[in-house]
Amino acid sequence: MARTVVLITGCSSGIGLHLAVRLASDPSQSFKVYATLRDLKTQGRLWEAARALACPPGSLETLQLDVRDSKSVAAARERVTEGRVDVLVCNAGLGLLGPLEALGEDAVASVLDVNVVGTVRMLQAFLPDMKRRGSGRVLVTGSVGGLMGLPFNDVYCASKFALEGLCESLAVLLLPFGVHLSLIECGPVHTAFMEKVLGSPEEVLDRTDIHTFHRFYQYLAHSKQVFREAAQNPEEVAEVFLTALRAPKPTLRYFTTERFLPLLRMRLDDPSGSNYVTAMHREVFGDVPAKAEAGAEAGGGAGPGAEDEAGRGAVGDPELGDPPAAPQ
């Protein structure tokens, strides 16, 4: 029986690494996994994990693939010896944290290129063959930051919101082609993601006003607390990917945690967005500015009990490690 061929981007660490070895070591021995990395010099941890799980010979291969480079994507596709990819996992991503005015133009461009355009490049490379064959699955690493805005994650959230629109639009089209696309919506995850977050807190004060600077460090403290309380292990998240992969009738979205669903329901229940904005501000910063309170009284803002509905500690950065320490 032919094995299911899976290609995963972003496998040097975190979710990509753990998903790759989870599939390669599956007792069914039904998967052939191509774990791709931007730099093959970083594959050591992947192979250590593969040995620890006793992945059978031939179940796992590594390929160089940089989602920022169409030629690199095409070259990786050509090195898949089976001549097809049954399951494509778009997992590579970058983060960017800080006040918007403090972010460099190159850093902003990098996040959008990797998170959005990089995913488009992968889909352009692999979807046509899936459509021709009338079968295939695409799993995209989504985020609660793609479903609700998080302060100081403006560009990161913008990139993940873009993925939501991209994937939802494609899912509508792909129904008659026999190709299923699912977003795996992650909350905080114990990974090295923060090491890849572009932007240094030490540079923030020179690029923003003192009030925003103060709010930024309020956010960092809050984020660290949420991470301690709510972060999942990548192994746990990998199981959600496996659930989506094996589902007879996959849905568009799978959530790795239910912790953020009350806030998401709040957004849906109030299309104006006022309730969510006020509740999120209160949740992160512990206060509601007078202007926001006045707006709520005028009609539609978050009233008493909105904080309880959202749930304390229900806000955090998707796939973030401990926030950087405040400069001394």
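Cβ from N, Cα, C; glycine included.
Original residues only.
Features as listed in Swiss-Prot:
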type: BINDING; residues: 10-38, ASP66, LYS160; note: NADP(+) binding site
type: MUTAGEN; residues: SER135 to Ala; note: Abolishes phosphorylation. No effect on 17-beta-hydroxysteroid dehydrogenase activity
type: MUTAGEN; residues: SER143 to Ala; note: Loss of 17-beta-hydroxysteroid dehydrogenase activity
type: BINDING; residues: SER143; note: substrate binding site
type: MUTAGEN; residues: LEU150 to Val; note: Alters substrate specificity
type: MUTAGEN; residues: TYR156 to Ala; note: Loss of 17-beta-hydroxysteroid dehydrogenase activity
type: ACT_SITE; residues: TYR156; note: active site, proton acceptor
type: MUTAGEN; residues: LYS160 to Ala; note: Loss of 17-beta-hydroxysteroid dehydrogenase activity
type: MUTAGEN; residues: HIS222 to Ala; note: No effect on conversion of estrone to 17beta-estradiol
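The two recorded residues, TYR156 (mutagenesis position) and GLY10 (NADP(+) binding site), have Cα atoms 17 Å apart. Looking only at Cα atoms, SER135 (mutagenesis position) sits nearest to TYR34 among the binding-site residues HIS18, TYR34, ARG38. Note on proximity: among GLY10, ASP26, TYR34, the binding-site residues of the record, the Cα nearest SER143 (mutagenesis position) is that of GLY10. When the mutagenesis positions LEU150, LYS160, HIS222 are ranked by how far their Cα is from the Cα of ASP26 (NADP(+) binding site), LYS160 comes first. Of all the mutagenesis positions listed here (LEU150, LYS160, HIS222), LYS160 has the Cα closest to the Cα of GLY14 (NADP(+) binding site). Cβ environment of TYR34 (NADP(+) binding site): VAL5, VAL6, LEU7, ILE8, GLU61, THR62, LEU63, ALA76, VAL80, VAL85 lie under 8 Å away, each six or more residues apart in the same chain. Secondary structure at TYR34 (NADP(+) binding site), as computed by DSSP, is strand. Here LEU150 (mutagenesis position) is positioned 27 angstrom away from HIS18 (NADP(+) binding site), judged by their C-alpha atoms. Comparing CA positions across the binding-site residues GLY10, ARG22, ARG38, the one lying closest to LYS160 (mutagenesis position) turns out to be GLY10. Of all Cβ atoms in the shown protein chains, 24 besides its own fall within 10 Å of the Cβ of HIS18 (NADP(+) binding site). A sphere of 10 angstroms centred on the C-beta of HIS222 (mutagenesis position) encloses 19 other C-beta atoms.
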